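> Dumping what Swiss-Prot says about this protein:
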{"type": "MUTAGEN", "residues": "CYS159 to Ala", "note": "Complete loss of palmitoylation, mislocalization from mitochondrial membrane to nucleus and reduced apoptotic function; when associated with A-161, A-163, A-164 and A-166. Partial loss of palmitoylation; when associated with A-161"}
{"type": "MUTAGEN", "residues": "CYS161 to Ala", "note": "Complete loss of palmitoylation, mislocalization from mitochondrial membrane to nucleus and reduced apoptotic function; when associated with A-159, A-163, A-164 and A-166. Partial loss of palmitoylation; when associated with A-159"}
{"type": "MUTAGEN", "residues": "CYS163 to Ala", "note": "Complete loss of palmitoylation, mislocalization from mitochondrial membrane to nucleus and reduced apoptotic function; when associated with A-159, A-161, A-164 and A-166"}
{"type": "MUTAGEN", "residues": "CYS164 to Ala", "note": "Complete loss of palmitoylation, mislocalization from mitochondrial membrane and reduced apoptotic function; when associated with A-159, A-161, A-163 and A-166"}
{"type": "MUTAGEN", "residues": "CYS166 to Ala", "note": "Complete loss of palmitoylation, mislocalization from mitochondrial membrane to nucleus and reduced apoptotic function; when associated with A-159, A-161, A-163 and A-164"}
Amino acid sequence: MAGYLPPKGYAPSPPPPYPVPSGYPEPVALHPGPGQAPVPTQVPAPAPGFALFPSPGPVAPGPPAPFVPLPGVPPGLEFLVQIDQILIHQKAERVETFLGWETCNMYELRSGTGQQLGQAAEESNCCARLCCGARRPFRIRLADPGDREVLRLLRPLHCGCSCCPCGLQEMEVQAPPGTTIGHVLQTWHPFLPKFSILDADRQPVLRVVGPCWTCGCGTDTNFEVKTKDESRSVGRISKQWGGLLREALTDADDFGLQFPVDLDVKVKAVLLGATFLIDYMFFEKRGGAGPSAITS
């Protein structure tokens, strides 16, 4: 103000000991415009005694954990550890149904709760299927849902009948393929179908005893799984009745296999092989020779 004079005794304040900025600082370009170089983000230095941790972000996936096999369980048979029932469904083949031409059998396996366990496929030549019928030699490959072969069943050619103790049927069980874990051996009996469940050293572990008449009409046909001295039953192999038309026109059968949940996995696998052998011996029609249940 023109002509303003400070009052008497007024003295100006001394300057501060720190620099006084003049004007406003230039703003930091966090989002540079066109033609401007991006400004790197400045991370403040950590306070004394504190470490600086990186900000959370996507973590790169590491290598997969190595698979640890269960002790005493062949690789691929882990699905047998926690189950006590297997349902086996044989697929119906149209060529076999309408033309009577014997084809390789195909099966689906599920647990008692409906969980898919895998598929089994027969491998045999056409001449053996036509000439030997249900007695034909074959190889069955059982693959898990990932199409990995985990079990192999081998049946050699044995010509014989139940009325004499020669040419008894047999099946070898391998898991993994190439490693024998047991055998299924038919035991001679004049009236009853009997089988011995053997371990890799061909020592008996269990017995399977069937009924005198296996051609059940309207009911299931049960084969009891018993201890090796046949004193008590520990499981069952059941051929389930599929209906009059299906039983008369097709060879497609349904089986149920029951065993204790704490049974050795290898013995469970051999019992599975026994189920397939029973299907071929008693419920598979012979090529041009009538039902195998009469002559096996």
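Note: Cβ is positioned from N, Cα and C throughout, glycine not excepted.
Help me picture where these features are in the structure shown.
In the three-state DSSP scheme, CYS159 (mutagenesis position) falls into the coil class. Counted within 10 Å of its Cβ, the other Cβ atoms near CYS159 (mutagenesis position) come to 8, all protein chains included.
Of all Cβ atoms in the protein chains displayed, 9 besides its own lie within 10 Å of the Cβ of CYS166 (mutagenesis position).
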> What Cα-Cα separation, expressed in whole Å, is found between CYS159 (mutagenesis position) and CYS166 (mutagenesis position)?
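Given the Cα positions, CYS159 (mutagenesis position) is 8 Å from CYS166 (mutagenesis position).
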